[in-house]
Amino acid sequence: MNNLSFSELCCLFCCPPCPGKIASKLAFLPPDPTYTLMCDESGSRWTLHLSERADWQYSSREKDAIECFMTRTSKGNRIACMFVRCSPNAKYTLLFSHGNAVDLGQMSSFYIGLGSRINCNIFSYDYSGYGASSGKPTEKNLYADVEAAWLALRTRYGIRPENVIIYGQSIGTVPSVDLAARYESAAVILHSPLTSGMRVAFPDTKKTYCFDAFPNIDKISKITSPVLIIHGTEDEVIDFSHGLALFERCQRPVEPLWVEGAGHNDVELYGQYLERLKQFVSQELVNL
């Protein structure tokens, strides 16, 4: 006890020692769904309907490149999945775990734009309790959700692990790190990552307690794939120090991207974001 900081002591005695409680306080802000999925009579084909709040930025032709379906997780929830065919000759598919306050409808335009610019297809999914997915968002469900997405990507589309880039943004780095620590892939990209829930809420926390949530810091050293970390230096939600700490623990780090002046939600608006991704996907992965 003598080695604990004041903030750690406060957390220890004031917060219930339960990862789920910490997670619910910190992490999950599911929006009202911005899309619906309608199934045909055969039960095998799903149609995506976007609401105005999805802010779709492309034509119906681009929308035809999006395939959606539902799959079941090991926890019994049915989650919505989205496969975006951005490029006919794409070597890699990004398995994209999005942030905590959006759903697939809101992300669909971003996926089209990103994939077409870096020549990758994109596979994504909604966490339990988000969008059309059933259940509730919890830490355990996050891990089951990404596992189900990984299995669907591999079995439904026949995509091999060496052609999958695991990509996580913000809270999405939590399922991404967990998956990448258990399965090898072409690469891992962590965009505005966190070290753990306690370390976000209490920045002076120096170690992982049994009741901490989202312990990326303890899992990242188990990742054997190349890891690219991207973080804004002025991140007001997850401090830049989290990206640095994770980078230092990587087995196979590549040159990170520290975006000078960027916050938590605008990294992708800086030109060097796309430049770094293009370089990583089209040049560096070939030689790794």
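Every residue gets a Cβ built from N, Cα and C, even glycine.
What you see is the original sequence, not a version with the noted changes.
Record note (Swiss-Prot), mutagenesis Ser170 to Ala: Loss of catalytic activity. The unchanged residue is displayed. If you draw a 10 Å sphere around the CB of Ser170 (mutagenesis position), it holds 23 other CB atoms from the protein chains shown.
Marked as active site, charge relay system by Swiss-Prot: Ser170 (among others).
The Cβ of Asp235 (mutagenesis position) has Ser192, Ala262, Gly263, His264 as same-chain neighbours under 8 Å, each 6 or more residues away in sequence. In the three-state DSSP classification, Asp235 (mutagenesis position) falls within coil. Here the residue is the original one, while Swiss-Prot reports the published mutagenesis Asp235 to Ala with the comment Loss of catalytic activity. No effect on its localization. Trapping-mutant that stabilizes interaction with LG4/PSD95.
Summarising the annotation, Swiss-Prot assigns active site, charge relay system to Asp235 (among others) and lists a curator's inference as the type of evidence.
According to DSSP, His264 (mutagenesis position) sits in a coil region rather than a helix or strand. Neighbours of His264 (mutagenesis position), defined as other CB atoms within 10 A of its CB across all chains, total 17. A mutagenesis experiment is reported in Swiss-Prot for this position, His264 to Ala, and the note states: Loss of catalytic activity.
Annotated active site, charge relay system per Swiss-Prot: His264 (among others), in sequence order, evidence recorded as a curator's inference.
Under DSSP, Ser170 (mutagenesis position) is assigned to a helix (H, G or I) in the three-state scheme.
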